[in-house]
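In what follows, a structure is listed as structure tokens, so that the remarks can point back to it.
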Amino acid sequence: MASSDAAAAQAATPLLKDELDIVIPTIRNLDFLEMWRPFFQPYHLIIVQDGDPKKTIRVPEGFDYELYNRDDINRILGPRASCISFKDSACRCFGYMVSKKKYIYTIDDDCFVAKDPSGKDINALEQHIKNLLNPSTPFFFNTLYDPYRDGADFVRGYPFSLREGAPTAVSHGLWLNIPDYDAPTQLVKPLERNSRYVDAVMTIPKGTLFPMCGMNLAFDRDLIGPAMYFGLMGDGQPIGRYDDMWAGWCTKVITDHLGLGVKTGLPYIWHSKASNPFVNLKKEYNGIFWQEELIPFFQSASLPKEADTVQKCYLELAKQVRAKLGKVDGYFNKLADSMVTWIEAWDQLNPPKGAVATANGTAKSK
């Protein structure tokens, strides 16, 4: 009996509870955490408050968290705080920067616990962790999808030399209920709902881009963290709602170059409410046209062999953004500058081993 109790206790131990931070951008009280309490309470939360820093954000009791507002961001980063968006959920990437954990899970505050087809609550975090801890298959598509899941395997004809897979850098989760639409689609399909639950996880093939959504996303911070910059969006910028997609395009180019994998599929969350399509259209208007230039840019982007770290890859991408997308609109020159500033800020707060960080400055070796 004692051994079965011990086994039950071991099974209930949260996976990676000391190695994972949950990052939540918000402008409101976080009552939604009550629904997530059984799954999130053992973890450390990093809350990034957008908007008015004088506003008080209420967090339910019993959660271990840090909360950063705009004043904190300015204090910690100094002049480099200019790279962190204001009045846009892109501010969440500040949480990635200040975290000291190996893994990050980020979720929006309008996302609730979904149920699987049997009616059981879905532990989204547990599935993301499984996705990240198992390899990806970016170099050859497996028709049974993720061969490392229980009940699946490599199919006949899958090269034996590729069956070890590649390290998984990103786990991109999905959603039920309110779709993740652009504003024009939102306007013509106001009653559409995502109701189809697909029990699958797959690796996005090398050379294929995808529209990354930040509302239910996990990643290995050690492998890809510096590439998870959600751009310069929102207040004072000519574009919004492209923050997660920008990060996804940059990340995919870099993971392809470094031989890392990106998974999409399970887990699902319940997206509870639609944002205003007219407000969204104003934010997205330029992006709707610009993306016709952005997609070919990322599809043809190539990184040199010398770019052997995420930071080097990202700085090279920033150069290419300036050289090629700067012709599309002057905003992209500003964005390229912010990409460089982001890497400087990342290295400021995350100095290489053997170096110490100086306040609002570069790292100096001991």
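Glycine is treated like the rest: Cβ placed from N, Cα and C.
Annotation of the published mutagenesis ARG149 to Ala in Swiss-Prot: No effect on the activity; the original residue is retained in the structure shown. Non-local neighbourhood of ARG149 (mutagenesis position): ASN134, VAL201, each in the same chain, at least six residues away, with C-beta under 8 Å from its C-beta. Under DSSP, ARG149 (mutagenesis position) is assigned to coil, being neither helix nor strand in the three-state scheme.
Within the same chain, no residue at least 6 positions away from ARG156 (mutagenesis position) has a Cβ under 8 Å from its Cβ. Mutagenesis annotation in Swiss-Prot: ARG156 to Ala, described as Loss of activity; the structure shown retains the original residue.
Cβ contacts within 10 Å of ARG163 (mutagenesis position), excluding its own Cβ and spanning all protein chains shown: 15. In the three-state DSSP scheme, ARG163 (mutagenesis position) falls into the coil class. Quoted from Swiss-Prot for the published mutagenesis ARG163 to Ala: Decreases activity 50-fold.
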